[in-house]
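Copied over from Swiss-Prot:
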- Ser16 to Ala: Dopamine fails to increase phosphoinositide-3 kinase activity and to promote its interaction with Na(+)/K(+) ATPase (MUTAGEN)
- Pro83 to Arg: Dopamine fails to increase phosphoinositide-3 kinase activity and to promote its interaction with Na(+)/K(+) ATPase (MUTAGEN)
- Leu302 to Arg: Results in altered sodium and potassium transport (MUTAGEN)
- Gly303 to Arg: Results in altered sodium and potassium transport (MUTAGEN)
- Glu314 to Lys: Abolishes targeting to the basolateral plasma membrane (MUTAGEN)
- Asp376: active site, 4-aspartylphosphate intermediate (ACT_SITE)
- Lys487: ATP binding site (BINDING)
- Asp717, Asp721: Mg(2+) binding site (BINDING)
- Met859 to Arg: Results in altered sodium and potassium transport (MUTAGEN)
Amino acid sequence: MGKGVGRDKYEPAAVSEHGDKKSKKAKKERDMDELKKEVSMDDHKLSLDELHRKYGTDLSRGLTPARAAEILARDGPNALTPPPTTPEWVKFCRQLFGGFSMLLWIGAILCFLAYGIRSATEEEPPNDDLYLGVVLSAVVIITGCFSYYQEAKSSKIMESFKNMVPQQALVIRNGEKMSINAEDVVVGDLVEVKGGDRIPADLRIISANGCKVDNSSLTGESEPQTRSPDFTNENPLETRNIAFFSTNCVEGTARGIVVYTGDRTVMGRIATLASGLEGGQTPIAEEIEHFIHLITGVAVFLGVSFFILSLILEYTWLEAVIFLIGIIVANVPEGLLATVTVCLTLTAKRMARKNCLVKNLEAVETLGSTSTICSDKTGTLTQNRMTVAHMWFDNQIHEADTTENQSGVSFDKTSATWFALSRIAGLCNRAVFQANQENLPILKRAVAGDASESALLKCIEVCCGSVMEMREKYTKIVEIPFNSTNKYQLSIHKNPNASEPKHLLVMKGAPERILDRCSSILLHGKEQPLDEELKDAFQNAYLELGGLGERVLGFCHLLLPDEQFPEGFQFDTDEVNFPVDNLCFVGLISMIDPPRAAVPDAVGKCRSAGIKVIMVTGDHPITAKAIAKGVGIISEGNETVEDIAARLNIPVNQVNPRDAKACVVHGSDLKDMTSEELDDILRYHTEIVFARTSPQQKLIIVEGCQRQGAIVAVTGDGVNDSPALKKADIGVAMGIVGSDVSKQAADMILLDDNFASIVTGVEEGRLIFDNLKKSIAYTLTSNIPEITPFLIFIIANIPLPLGTVTILCIDLGTDMVPAISLAYEQAESDIMKRQPRNPKTDKLVNERLISMAYGQIGMIQALGGFFTYFVILAENGFLPFHLLGIRETWDDRWINDVEDSYGQQWTYEQRKIVEFTCHTAFFVSIVVVQWADLVICKTRRNSVFQQGMKNKILIFGLFEETALAAFLSYCPGMGAALRMYPLKPTWWFCAFPYSLLIFVYDEVRKLIIRRRPGGWVEKETYY
């Protein structure tokens, strides 16, 4: 992809006058597909001559300033284009008008409409509808502000990319070195980088001196990678002669030619990929939408039916419209929006205490419905520190302790060979502990040096005491540092042991190279000739440790004879004047980044919870497979195709892939797969490891899982993970080692970088889903005793049993705390033993929940309310049958002589006081029956006696709603303010039998469900 091609690919599409949206969308999809493809470039394959011709750059003098200015004008600055951001006011409006809020807004508008109609037609219209409209609007605005505030901290993806862009770059133009702003670097520029610099653009290295770069933010490989002019791999991400934009140079120096700048760099493409991805709706948002459809359906159905009915009953058009509006509004659960928001916030707070920081409230529940987790290996499943795992000396393998707290196995440290091996590992080692860490445990100390050497340093320090003291005793005279051509490191030390010669040569390096330099081997402290049998033993040990996915190093030494090398001898490392062959082989030490202690248990929990854990790593397949087996992602006894082939001794291509439950897929194979082949792998293998994968592939794997209908969680820490984090249903970033970019793209951040915290998150997510169901069931039930009075008022023409203001007191007063208290309810059974919920069938609110809340419990509650209503009116002289058809005269303010059943006459004022007392009593009855409803909503299957009453907030809720009801009824002045009147104590007890009935009815129902699982009762009533 030359300069021209690279540029054209990102030209904005010409859009016709009509603003052709379709072509824009198609272009976006095309661009995304482009980005998903692997990085394609051929600059790493070109010779220096071809590079010179392609870019017109003088390889020693660089570009001329004039040419550089031309290219800058053509390509634009070397910077990442920020994505279009959503303005804050749009985000705020989404909170105000999204989903549930819309339902309440419609309710509010209908209230104002009803008030308007009444004002136009009546002389002194009641203000109920006006109050209701104002309250509904206030509820939406307050909850909207609350949600907006919760989420305002999110989505600044590009901000963090900006911080990663280097500020200055050292370029050579016209043979002169100049430091320029990194944004002015152009394709073809000759750039110099040194240790500590950020790479300013994608470079093709033309000369290097000991240059190493840290690519971890891009590829996920934790080891620094060597950079040299040599073309070593077809894949541009793997070859040594390309350095990538915004990675760090950790040591050495290098010169290179800029091949891509800005958005066209590999990092730029990832940035574009991450910001261009659509996150999609969260499962809970879909659930709430589904719920709104249900509720609206019920409300409109009831409203229209009674509208028609009231016309049949010869009401006027205007009255019928007001009834219609009243019924629809009465159906809206005003308090539910606040309840859901508060429940999610509480869970988010609870998760933060357990090291999961949730950025987006709805993500709390998404984690609970997760059915596949794609996890990174390094640092998430593992401890992210190389640790000595095994040693081979005295012709046997010894296991070292890799646990985080040194509680594991130990080996025999008495052998003389171990003394020699630990001496080499400590001396032939440039790693040192950083200062002032004496009080810290050895394994927690920071080390200056590369990963393998730090592992050796810590191991020897733990097993043999201070390495510094050892190094002081054995003074270093000269050393040859490790380099990639001879693949060993060597040093010569003064030997303080009187029984041995005065100089000790120690060497470590690649095992096969070390063995080639040895003629003898140390066994039990005695030197013996190295024969074929021992060479075979070495080979077997080397293969076994390598097969465990460990990095193996060989160690040897030589005591230099005093005759040839007396004290004060001048050793020369350039013209080597000492032996580097015929040494004595001592042993092997292998290292691995070991699994975290809590991970195997967490993976086991995921498995019993029906969640598939897939490992996706940039690491080597053998290492990946070893760790996967170590943590249980590949469980014991499950074989891969390669294992089966090895067992049956046949070629791999003769094994039927479906016989293997587990599989390890190499990134290079994944590259050539069609999406159907990937789907087959994901469908037919239960245990999967993807190794050597690139960022684009991680995205393809996530999409593959989503095609299977899975809800996918992805963990990641590098920049390379951000596209996958954004695409997944829930992206989980690492809080400690994660790059800013990955944290921005994620929905949740693990503060302790531990995979086990995800499992805690899943548990919390499942619990909140269950508890939201209970909250909603509780809240919806009181809708029926709120609507039925209105319906009976229309049909039977009786005085209104329950007013609008009292309905508001229930929905936004007495019901709020109890509904929220259900969020604190403990899990009924082990929620981690069941399969993830199926988003298509297992809904938050289903028909069964509506039938239970409205059709069964709600009806009993309504009966309780009407019973109280009729009792009070009868005590005042109006018997039930006398009330039928009395509405017209009852509500007429000019009639002051309405007779009751006993012939007494009632004025308008007196009648209204009795009516409002009934409203208050009906309200209190609803509170009383809601006690029972709250208690039965604690569980969906268990008996309340099994669950117990441990939820303190719920008990507080019961007292709170009762106290509030009493306050509203007995507080002086309530008659004028809310038209609530004091009740006789006996009237409180009218609804008690109904409350008891609800409790008994539901306990019996749950008993039948437990006794006959899958039976008719469960099918019809278990929500």
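Even glycines carry a Cβ here, placed using N, Cα and C.
Those substitutions? Not in this structure, it's all original residues.
Known features from Swiss-Prot, placed on the structure.
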residue : record                                        : DSSP (3 states)
Leu302  : mutagenesis position                          : helix
Glu314  : mutagenesis position                          : coil
Asp376  : active site, 4-aspartylphosphate intermediate : coil
Lys487  : ATP binding site                              : coil
Asp717  : Mg(2+) binding site                           : coil
Met859  : mutagenesis position                          : helix
Write out the long-range same-chain contacts of Leu302 (mutagenesis position), meaning residues 6 or more apart in sequence whose Cβ is under 8 Å from its Cβ. Ile327, Ile328, Asn331, Ile787, Leu791
So among Glu314, Lys487, Met859, all listed as recorded positions, which is physically nearest to Asp721 (Mg(2+) binding site)? Use the C-alpha atoms. Lys487
Integer Å value for the Cα distance linking the residue listed as 'ATP binding site' with Asp717 (Mg(2+) binding site) is 31
Look at each of the recorded positions, Glu314, Asp376, Asp717, Asp721, and point out the one with the fewest other Cβ atoms around it within 10 Å. Glu314
Filtered by Cβ under 8 Å and at least 6 apart in sequence, the residues in the chain of Gly303 (mutagenesis position) near it are Leu324, Ile325, Ile327, Ile328, Asn331
If you count Cβ atoms within 10 Å of the Cβ of Met859 (mutagenesis position), leaving out that atom itself, what do you get? 14
Spatially, which candidate from the recorded positions Glu314, Asp376, Met859 is nearest to Asp717 (Mg(2+) binding site), comparing Cα atoms? Asp376
Sorry to bug you, but what's the C-alpha spacing from Met859 (mutagenesis position) to Glu314 (mutagenesis position), rounded to the closest Å? 28
Using Cα coordinates, what distance in whole Å links Asp376 (active site, 4-aspartylphosphate intermediate) and Met859 (mutagenesis position)? 53
Across all chains shown, how many C-beta atoms besides its own are within 10 angstroms of the C-beta of the residue listed as 'ATP binding site'? 13
